[in-house]
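Visitor: For 41-118, the entry in Swiss-Prot reads domain 'Sm', with the evidence type sequence analysis. While the structure shown retains the original residue, Swiss-Prot records the mutagenesis experiment R105 to A with this note: Slightly reduces affinity for poly-U RNA ends.
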Amino acid sequence: MSANSKDRNQSNQDAKRQQQNFPKKISEGEADLYLDQYNFTTTAAIVSSVDRKIFVLLRDGRMLFGVLRTFDQYANLILQDCVERIYFSEENKYAEEDRGIFMIRGENVVMLGEVDIDKEDQPLEAMERIPFKEAWLTKQKNDEKRFKEETHKGKKMARHGIVYDFHKSDMY
């Protein structure tokens, strides 16, 4: 096949594509805008949060803040510069502990969302910071108390034939 016939074949293919209205390639920025218009119900919804600071609430009630570096189809997450925080809003206190790089299994994620880094510290300015160990012990006591209350409630409801599904790992 000669060079001229190859050029003609290529021109014919280009003309056919234009006639069939093949979409032109879009830039990465346009793709982000296009994808942001859709609500995903899968882990694909997380893609726009990569390399951004996020908040993650775990099933055991822990709250983690960090930069999302990667994730997989099971919503397993890798956070960098991760910080765990415990809030006691009634007493207007909080505690935090650096966790570094943190891997989270997707089955433990209750909720996640992006953090506005410009406003992140505003609520903390009005709160008193306490030692993390003290806060963790207080949280453990509160969780144990809640577990006993929920177990009692479950037994009471079971006597009336109502199933009450509460697990110790569901402290959120």
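Backbone N, Cα and C atoms are what each Cβ position is placed from, and that goes for glycine too.
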Visitor: I'd like the Cβ neighbour count for R105 (mutagenesis position), meaning other Cβ atoms within 10 Å of its Cβ, all protein chains included.
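Guide: Its Cβ shell of radius 10 Å holds 12 other Cβ atoms.
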Visitor: Tell me, roughly as an integer, the mean pLDDT over the domain 'Sm' (41-118).
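Guide: The predicted confidence over the domain 'Sm' (41-118), as a mean pLDDT, is 92.
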Visitor: Just give the helix, strand and coil counts over the domain 'Sm' (41-118), going by DSSP.
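Guide: For the domain 'Sm' (41-118), the helix, strand and coil counts are 10 helix, 45 strand, 23 coil.
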